[in-house]
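To keep things clear, I will list the structure first and then write my remarks on it.
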Amino acid sequence: MKSVITTTISAADAAGRFPSSSDLESVQGNIQRAAARLEAAEKLASNHEAVVKEAGDACFAKYSYLKNPGEAGDSQEKVNKCYRDVDHYMRLVNYCLVVGGTGPVDEWGIAGAREVYRTLNLPTSAYVASFAFARDRLCVPRDMSAQAGVEYAGNLDYIINSLC
């Protein structure tokens, strides 16, 4: 799984060298942000059901046509699958916060997602709206510290940009 630490070590090993000073500074910065990432991961884990429900609700509020006949959410089963997908991505955000890199999203979420959604007639814009809502709903310090919020929002931005 890709993280700042594994990427740094892999690059140094591939070049047959020890990690450079700048490599080590990057790793140290990553380690210093670890407490904030873990705080964000803990808050997300303890509130994930509400986060997923609110994000999914925001998606269907913004794109109400999705519940029309022939659309991606025209049955309760399809609506449930959309919420399931949002839940899946929020778990991946949690994993990314824990490992300190985008590896979980890259490996289990992004690869081929746009193509799958297009094939199934699921608009990626609806998922983007869900993740943007989850990001924008964050209230510092009510929900988490400022640095934890930066880490959380950064991971959601990564998913949003990957789906656009």
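Just so you know, glycine gets a Cβ as well, placed from its N, Cα and C.
Every position carries its original residue.
Marked as (2R,3E)-phycoerythrobilin 1 binding site by Swiss-Prot: Cys82. What Swiss-Prot records for Cys139 is (2R,3E)-phycoerythrobilin 2 binding site, and it gives similarity to another entry as the kind of evidence. According to Swiss-Prot, the natural variant Ser10 to Gly carries the following note: In strain: NBD. Among the natural variants that Swiss-Prot reports, Ser46 to Gly is described with the note: In strain: Qingdao. Where Swiss-Prot documents Ile159 to Leu as a natural variant, the accompanying text is: In strain: NBD. The annotation that Swiss-Prot gives for the naturally occurring variant Ser162 to Ala reads: In strain: NBD.
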By Cα-Cα distance, the member of recorded positions Ser10, Ser46, Cys82, Cys139 nearest Ser162 (variant position): Cys82
For Ser46 (variant position), the number of other Cβ atoms found within 10 Å of its own Cβ: 10
Greatest C-beta neighbour count within 10 angstroms, which of the recorded positions Cys82, Cys139, Ile159: Ile159
DSSP three-state assignment (helix, strand or coil) for Cys139 ((2R,3E)-phycoerythrobilin 2 binding site): coil
For Ser162 (variant position), the number of other Cβ atoms found within 10 Å of its own Cβ: 17
By Cα-Cα distance, the member of recorded positions Ser10, Cys82, Cys139, Ile159 nearest Ser46 (variant position): Cys139
Cα-nearest neighbour of the residue listed as '(2R,3E)-phycoerythrobilin 1 binding site' within the listed recorded positions, Ser10, Cys139, Ile159: Ile159
Listed in sequence order, residues with CB under 8 A of Ser10 (variant position) and six or more positions away: none
Euclidean distance between Cα atoms of Ile159 (variant position) and the residue listed as '(2R,3E)-phycoerythrobilin 2 binding site', Å: 20
